[in-house]
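Student: The structure under discussion is supplied below as structure tokens; questions concerning it will follow.
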Amino acid sequence: MFSWVSKDARRKKEPELFQTVAEGLRQLYAQKLLPLEEHYRFHEFHSPALEDADFDNKPMVLLVGQYSTGKTTFIRHLIEQDFPGMRIGPEPTTDSFIAVMHGPTEGVVPGNALVVDPRRPFRKLNAFGNAFLNRFMCAQLPNPVLDSISIIDTPGILSGEKQRISRGYDFAAVLEWFAERVDRIILLFDAHKLDISDEFSEVIKALKNHEDKIRVVLNKADQIETQQLMRVYGALMWSLGKIINTPEVVRVYIGSFWSHPLLIPDNRKLFEAEEQDLFKDIQSLPRNAALRKLNDLIKRARLAKVHAYIISSLKKEMPNVFGKESKKKELVNNLGEIYQKIEREHQISSGDFPSLRKMQELLQTQDFSKFQALKPKLLDTVDDMLANDIARLMVMVRQEESLMPSQAVKGGAFDGTMNGPFGHGYGEGAGEGIDDVEWVVGKDKPTYDEIFYTLSPVNGKITGANAKKEMVKSKLPNTVLGKIWKLADVDKDGLLDDEEFALANHLIKVKLEGHELPADLPPHLIPPSKRRHE
């Protein structure tokens, strides 16, 4: 008796088990979030329904910038290979959206064929029509970098109303569609001719819900001198501050991202360090992909909940028979008050609400009589998903991350800076003398010996107290000096001989020059007398 009650209760008690995070997200979306979206026509207002490919696709990087800022050259620099459909020049060359992806052979897949392929995450782009699809293609080629990530090249953004209208499709809406699904958005600026056009400002504003994905690259920085570069950097930060309304400062990478010689090499070290940081950021994307998809699903669920409250509130206010049109106009005009009412009644943050102006525009064309009343069961299901299922998936995300290397992207420009003499920081700081036959500390040892013999050595060694008197003269914090002591006391006897003292002074010099100390003493820094005993 009442077997259906016990069955339902059992289903609630027993959490669903998933093999992977992607599978879990796919099932949760289809079973718990999609019914809410469909019931309140979410897809007509915000974003098309997600498909299997959206949960399984590789991390994607979206490049956005004005024409001739080096977007296509940047991709060429990363993968170290020309790709089909690539055009580079000072004039606006890239006139299409090009998805650069891995494939067994080189070739181009046109947009109309791409949007019918269920294995690709682009099927919902058919909503933008032929004008867009004729300007969309996939360049596929066998390349080790593309094994781990895909890159989206975009048309250069131009200034002027004529350019915006002549595209034939809503450029900002297409970018917003991609922004929802990519893992990283890179905005490129040309340091030599810094300018943010009106259309570029609109595009950046369209990406405002995805600030966590945005990184900025100030490209072609080798074309200007240090003093000018400082001014350009300041001007860029000031301009971005007016467009991106967040209290946090967006991360800006400065460099020259191509394989040609630097025109003005003054800032070579800065460019190398910045390039290394950007590469590390891109290399972390495969490891963080599952977390990004989880985060995006949570954002989508919160928006879907708010949307359900908005639509059901409008339905509740509509008359049954007369005066529907006049009431509709009144409700659209007073949508801000409805937002405030929902915010108060359901304790929802104002940041979860969609853009008021955009929502008002979309509601003008809708038939309010087809809207649905509030259905608490659908909302309860989504709340349960956010409270319980997502927490379980979070544990799986951490497990999957721990099994992946921190730098998963290999090949192309990423291999050039990994190891060897041209790796970042090779032969500098604690790495100085790594390839020398002689002990690198030896050249300064006579100077250090003079100090050593003034510190009252006993049996050729000085105590920690005597060493401390000399080491604190460097004015380095005790935490740093403590680490240097541990590294220099190679035989761990609590005393320093002349070689160990010289090593301690060498490490102090390394730190004072602005380099980091190694976690363990590199083999080339071990004093010669200690090597024989190993």
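Every residue gets a Cβ built from N, Cα and C, even glycine.
Although substitutions are noted, the structure shown does not include any of them.
Residues or ranges marked as domain 'Dynamin-type G' in Swiss-Prot (evidence: sequence analysis): 55-286. Here Swiss-Prot notes a mutagenesis experiment, Gly65 to Arg, with the remark: Abolishes interaction with PACSIN2. Taken from Swiss-Prot, the feature ATP binding site covers Gly65, Gln66, Tyr67, Ser68, Thr69, Gly70, Lys71, Thr72, Lys220, Trp258. Annotation comment: Swiss-Prot describes 444-532 as domain 'EH'. Swiss-Prot gives this note for the published mutagenesis Trp485 to Ala: Abolishes interaction with PACSIN2. Here Swiss-Prot flags Asp489, Asp491, Asp493, Glu500 as Ca(2+) binding site.
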Student: What is the nearest of the recorded positions Trp485, Asp489, Asp491 to Thr69 (ATP binding site), using the Cα of each?
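Tutor: Ranked by Cα distance from Thr69 (ATP binding site), first place goes to Trp485.
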Student: Can you tell which of the binding-site residues Lys220, Asp491, Asp493 lies nearest to Gly65 (mutagenesis position) in space, using Cα positions?
Tutor: Lys220
Student: Could you tell me which of these binding-site residues, Asp489, Asp491, Glu500, has the fewest other Cβ atoms within 10 Å of its Cβ?
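Tutor: Candidates: the binding-site residues Asp489, Asp491, Glu500. Fewest Cβ atoms within 10 Å: Asp491.
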Student: How does the domain 'EH' (444-532) divide up by DSSP, counting helix, then strand, then coil residues?
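Tutor: Helix, strand and coil residues of the domain 'EH' (444-532) number 54 helix, 7 strand, 28 coil.
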Student: For the recorded Ca(2+) site, whose residues are Asp489, Asp491, Asp493, Glu500, find every other residue on that chain with a C-beta no more than 8 angstroms from the centre of their C-beta atoms, and list them by sequence position.
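Tutor: Surrounding the site, in chain order, are Ala488, Val490, Lys492, Gly494, Leu495, Leu496, Asp497.
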Student: If one measures from the C-alpha of Asp491 (Ca(2+) binding site) to the C-alpha of Tyr67 (ATP binding site), what distance in angstrom results, rounded to a whole number?
Tutor: 61
Student: The domain 'Dynamin-type G' (55-286): mean pLDDT?
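Tutor: The predicted confidence over the domain 'Dynamin-type G' (55-286), as a mean pLDDT, is 85.
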Student: Using all protein chains shown, find which of the binding-site residues Lys71, Lys220 scores highest when you count other CB atoms within 10 A of its CB.
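Tutor: It comes out as Lys71.
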Student: Using C-alpha positions only, work out which of the recorded positions Tyr67, Lys71, Lys220, Trp485 is nearest to Asp493 (Ca(2+) binding site).
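Tutor: Sorting the recorded positions by distance from Asp493 (Ca(2+) binding site), the top entry is Trp485.
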Student: So for Asp493 (Ca(2+) binding site), how many other CB atoms are inside 10 Å of its CB?
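Tutor: Its Cβ has 10 other Cβ atoms within 10 Å.
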Student: Should any of the binding-site residues Tyr67, Lys71, Lys220 have a Cα within 10 Å of the Cα of Asp489 (Ca(2+) binding site), which are they?
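Tutor: Cα within 10 Å of Asp489 (Ca(2+) binding site): none.
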